[in-house]
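Below is one structure, written out as structure tokens, with a few remarks after it.
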Amino acid sequence: MTNIRKTHPLMKIINDSFIDLPAPSNISSWWNFGSLLGVCLILQILTGLFLAMHYTSDTMTAFSSVTHICRDVNYGWLIRYMHANGASMFFICLFLHVGRGMYYGSYMFMETWNIGVILLFATMATAFMGYVLPWGQMSFWGATVITNLLSAIPYIGTDLVEWIWGGFSVDKATLTRFFAFHFILPFIIAALAGVHLLFLHETGSNNPSGLSSDSDKIPFHPYYTIKDILGVLILIMILTSLVLFSPDLLGDPDNYIPANPLNTPPHIKPEWYFLFAYAILRSIPNKLGGVLALVMSILILAFLPLLHTAKQRSMMFRPISQCLFWILVADLLTLTWIGGQPVEHPFIIIGQLASILYFTIILVLMPLASIVENNLLKW
């Protein structure tokens, strides 16, 4: 008799995705982040659900409701900080997952990659709206600054901003709709992640060598289930350490001050995971130019398959490209640092140079390095 997991319509899908899935025998721990992102998403949806049971999306009571969750709800402080720091872990995994894709040429799976880029945008939108909900100073002013960027769009900009606000400023209508969107988007992200996996399983996983692994496949379970569980344990260990020892390490103290439209904080800045994009935005002394650079800083990922000039898929055997890749990583860390600094000398010029370098490496230097490496192969 055939095993039920191979015949039952529902269990067959799970079996073909997580149990009998043929996987390359040589994928490293850099391939763990897909499953870790799944764990992060489930964690965020669950903690978010319990937070939504006690949260009120009204400007008068939002801040108080978050205080109530932390003080009066059973383990409310734990749920709240797991959710806030879970977002940070989510983005750490996202950045490492995307970096892995860039390094090993995973972007050659075009459908999988493009859905991944859409997922990144959706996650960033969700995180931004979530940051507005506690209705602290940085929530309010962050929402004001970022939504205001849309006014840079010619002709329709101002109308668009007022339409999103639901009035002439960030107010009750804005908070209510942001809560609604923040609730629904993670489920859209989950659906997109399913499509992401669907397209990935059409081709099979890439591997560090960038070569076809069709001749050497192993079942996903038990090999990679066990390997993924180790990753999950490390993730949970880091997250619980963060939540229990320094829950406010990555937050902004200004967000413990209730939102006040009459008082602007000295330094308006987003959460740490947006600082690199924020630094690029601020580097251009023109509103529309800055917004375009901000969008392109992420959208540029969609153009990577077109910029791939190498004869090899992975960077494993391409030392010049490797060098440029790690310079790009250092550049992104520099941009993250600059994004959190005030707009004054020398930070302005450092940010501008780092922004130029970011686009130059991806658009010019990496394709050129690949061509050089192709020619070196002929020697």
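Cβ coordinates are placed from backbone N, Cα and C, and glycine is handled just like the others.
In this structure the noted substitutions are not present, so the sites keep their original residues.
While the structure shown retains the original residue, Swiss-Prot records the natural variant I14 to V with this note: In strain: Isolate SNP-2. Every protein chain shown contributes to the tally, and the Cβ of I14 (variant position) ends up with 12 other Cβ atoms within 10 Å. In the three-state DSSP assignment, the secondary structure recorded for I14 (variant position) is helix.
Proximity of M60 (variant position) to non-local residues of its own chain (separation of 6 or more, Cβ distance below 8 Å) is seen for none. According to Swiss-Prot, the natural variant M60 to T carries the following note: In strain: Isolate SNP-2.
T67 to A appears in Swiss-Prot as a known natural variant, with the remark: In strain: Isolate SNP-2. A 10 Å cutoff on Cβ-Cβ distances gives T67 (variant position) a total of 15 other Cβ atoms nearby, all chains included.
DSSP assigns H83 (heme b b562 binding site) to a helical segment in the three-state reduction. Of all the Cβ atoms in the protein chains shown, 21 others lie within 10 Å of the Cβ of H83 (heme b b562 binding site). If you look up Swiss-Prot, you'll see H83, H182 marked as heme b b562 binding site, on the strength of similarity to another entry.
The heme b b566 binding site annotation in Swiss-Prot covers H97, H196. In this structure, H196 (heme b b566 binding site) is part of a helix by DSSP. The Cβ of H196 (heme b b566 binding site) lies under 8 Å from the Cβ of T112, I115, G116, L119, each of these being in the same chain and 6 or more residues away along the sequence.
According to Swiss-Prot, the ubiquinone binding site annotation covers H201. According to its DSSP assignment, H201 (ubiquinone binding site) is helical. Taking all protein chains in view, 14 other C-beta atoms sit within 10 angstroms of the C-beta of H201 (ubiquinone binding site).
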Q.
Restricting to the chain of H97 (heme b b566 binding site) and a gap of 6 or more, list residues whose Cβ falls under 8 Å of its Cβ, or answer none.
A. F33, G34, L37
Q: State the Cα to Cα distance, in Å, between H182 (heme b b562 binding site) and I14 (variant position), rounded to an integer.
A: 28
Q: Compare the C-alpha of I14 (variant position) with the C-alpha of each of the recorded positions T67, H83, H201, and give the closest one.
A: H201
Q: Give the number of CB atoms, excluding that of H182 (heme b b562 binding site) itself, located within 10 Å of its CB.
A: 21
